[in-house]
Amino acid sequence: MGRAFVYVILGGGVAAGYAALEFTRRGVSDGELCIISEEPVAPYERPALSKGFLLPEAPARLPSFHTCVGANDEKLTPKWYKDHGIELVLGTRVKSVDVRRKTLLSSTGETISYKFLIIATGARALKLEEFGVEGSDAENVCYLRDLADANRLATVIQSSSNGNAVVIGGGYIGMECAASLVINKINVTMVFPEAHCMARLFTPKIASLYEDYYRAKGVKFIKGTVLTSFEFDSNKKVTAVNLKDGSHLPADLVVVGIGIRPNTSLFEGQLTIEKGGIKVNSRMQSSDSSVYAIGDVATFPVKLFGEMRRLEHVDSARKSARHAVSAIMDPIKTGDFDYLPFFYSRVFAFSWQFYGDPTGDVVHFGEYEDGKSFGAYWVKKGHLVGSFLEGGTKEEYETISKATQLKPAVTIDLEELEREGLGFAHTVVSQQKVPEVKDIPSAEMVKQSASVVMIKKPLYVWHAATGVVVAASVAAFAFWYGRRRRRW
């Protein structure tokens with residue numbers, strides 16, 4: 001027995017939900033679209049799992065964070081899918097895919113065929129066993145990738161109040177889970193091999209400010225070392241962790257966040273794999289024209305930097321999903337996916353956003369002493385390529401986004417750039433209007449050339465310099481095509 005659909009989305013994470021919403025808005029007919037997911041629930045916003053889901057009071061629970069509430073859009077409950085004629089095949093694993101025949105075989109033995117396939121399989125959490133450490137199956141060792149993981153972690157947290165937790169990893173999951181554990185009145189020690197937290201993105205100066213705040217909340221840091229083994233009680237529950245530097249840490253709970261690996265195994269040998277993900281073009285189309293890939297599993301061209309990237313963040317998942325559906329449903333009017341890499345996080349009283357690429361010379365600016373509002377620029381080969389801001393307003397975040405998208409030449413020295421701070425970004429934007437990047441660029445969009453910014457007088461955050469006169473053609477373009485870019 002088998003079923004046939006025009007469109008099949010394989011995977012049930014964030015990207016799948018946003019793709020489904022885009023399909024309905026582009027006129028998909030009842031019965032044409034199917035979503036196949038190993039999870040037993042409809043697509044949901046994964047960021048909630050390390051934040052609201054772990055709160056000790058009034059924690060977030062489904063259906064409150066089904067997609068697409070994370071972008072202030074519709075909440076896609078199971079009823080929504082039914083009302084729109086979308087087939088949800090949940091709790092089902094696909095054990096093989098035949099790209100040439102355009103078929104999928106489920107673990108139940110059902111064959112599902114498609115005309116177009118969107119791969120939204122995401123990624124899996126790396127396990128300690130892959131690094132030679134046994135014991136991940138202990139009841140108080142927790143990962144956090146899906147709803148089942150979150151439920152397990154929440155249960156262990158409830159039984160560990162005033163106890164000791166060891167968080168392995170200093171990235172997104174480690175930092176956000178550590179904050180949640182503190183809120184739950186658990187003593188936290190973070191362990192990671194790098195010199196500072198969020199090493200792939202933060203500079204040492206930025207990291208030190210966040211680490212100092214965490215320390216003030218009682219969090220301890222052990223850096224430059226790794227976990228080597230666990231100690232267990234008679235019930236095979238972890239009681240302590242041993243580190244390579246000889247440290248011995250008591251543990252009632254262990255949270256592991258040591259990275260992810262894209263779920264590409266079904267397509268290896270059938271589609272081109274690059275940088276760990278499925279290689280796609282600027283329309284999110286793989287080496288097979290009927291197969292698209294979106295979200296964490298996709299390696300796509302980032303036009304701003306002229307190279308292939310695989311990005312692990314919810315914003316990329318949301319926007320790549322919309323673009324892939326646009327390319328399938330309206331190929332003539334859909335242009336290239338012109339994505340500006342974007343990362344953000346909210347922990348304790350902090351809220352930061354980053355745009356672009358954290359490479360090149362770093363210039364810090366703002367009020368690092370009080371930790372309320374500060375930022376950084378990354379300058380590579382004389383151009384602005386990355387911007388970070390903590391504690392900004394919505395308008396300030398939009399400004400650094402637009403400035404980074406322009407990739408302007410920096411003609412002032414770095415010391416002056418530090419003094420200018422946010423004023424530099426304001427000047428970039430005021431001197432040259434940016435055709436704001438749409439979630440789904442149209443084929444008619446014209447790529448604007450990089451701007452050159454020359455600043456003669458110091459500026460302050462609240463005083464944007466007077467913009468230069470923009471050519472009439474550019475002004476007309478901005479009028480017709482410019483519209484506010486959504487950041488949430």
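Using N, Cα and C of the backbone, Cβ positions are placed for all residues, glycine too.
Listed in sequence order, the residues of the same chain lying 6 or more apart from V14 (mutagenesis position) and placing their CB within less than 8 Å of its CB are P43, Y44, E45, R46, T67, G70, G295, V314, A317, R318, A321. What Swiss-Prot records for G12, G13, V14, A15, E39, R46, K51, R145, D146, D296, V314, Y344 is FAD binding site.
If you look up Swiss-Prot, you'll see G170, G171, Y172, I173, G174, M175, E176, E194, R200, G259, E312, H313, Y344 marked as NAD(+) binding site. Under a cutoff of 8 A between CB atoms, and with a sequence separation of 6+ in the same chain, the neighbours of G170 (NAD(+) binding site) are M190, F192, E194, H196, C197, M198, A199, K223.
Residues or ranges marked as NADP(+) binding site by Swiss-Prot: Y172, I173, G174, M175, E176, R200, G259, E312, H313, Y344. In three-state terms derived from DSSP, G174 (NAD(+) binding site) belongs to a helical segment.
Residues or ranges marked as L-ascorbate binding site in Swiss-Prot (evidence: similarity to another entry): R318, R346. A 10 Å cutoff on Cβ-Cβ distances gives R318 (L-ascorbate binding site) a total of 27 other Cβ atoms nearby, all chains included.
A simple way to gauge crowding: the CB of G11 (mutagenesis position) has 26 other CB atoms within 10 angstroms, across all the protein chains here. G11 to Q appears in Swiss-Prot as a mutagenesis experiment; the accompanying note says: In sdp2-2; loss of ascorbate recycling.
Swiss-Prot documents V14 to A as a published mutagenesis change and attaches the note In sdp2-1; loss of ascorbate recycling. A helical conformation is recorded for V14 (mutagenesis position) in the three-state DSSP classification.
Quoted from Swiss-Prot, the note on the mutagenesis of G386 to Q is: In sdp2-3; loss of ascorbate recycling. In sequence order, F354, Y355, G356, D357, P358, T359, G360, A376, Y377, W378, T404 make up the list of same-chain residues 6 or more apart from G386 (mutagenesis position) whose Cβ falls under 8 Å from its Cβ. In the three-state DSSP reading, G386 (mutagenesis position) counts as strand.
A Cα-Cα distance of 9 Å separates G11 (mutagenesis position) from E39 (FAD binding site). As a whole number, the greatest separation of Cα atoms within the FAD-binding residue list G12, G13, V14, A15, E39, R46, K51, R145, D146, D296, V314, Y344 is 26 Å.
Closest by Cα distance to Y344 (NAD(+) binding site), from the binding-site residues G12, K51, G259, H313, is H313.
Its own atom aside, the Cβ of E176 (NAD(+) binding site) has 21 Cβ atoms within 10 angstroms in the protein chains shown. Here the binding-site residues are R200, H313, and the one whose Cβ sees the fewest other Cβ atoms within 10 Å is R200. Rounded to the nearest whole angstrom, the C-alpha distance between D146 (FAD binding site) and G259 (NADP(+) binding site) is 14. Distance from the CA of E176 (NAD(+) binding site) to the CA of R346 (L-ascorbate binding site) is 8 Å.
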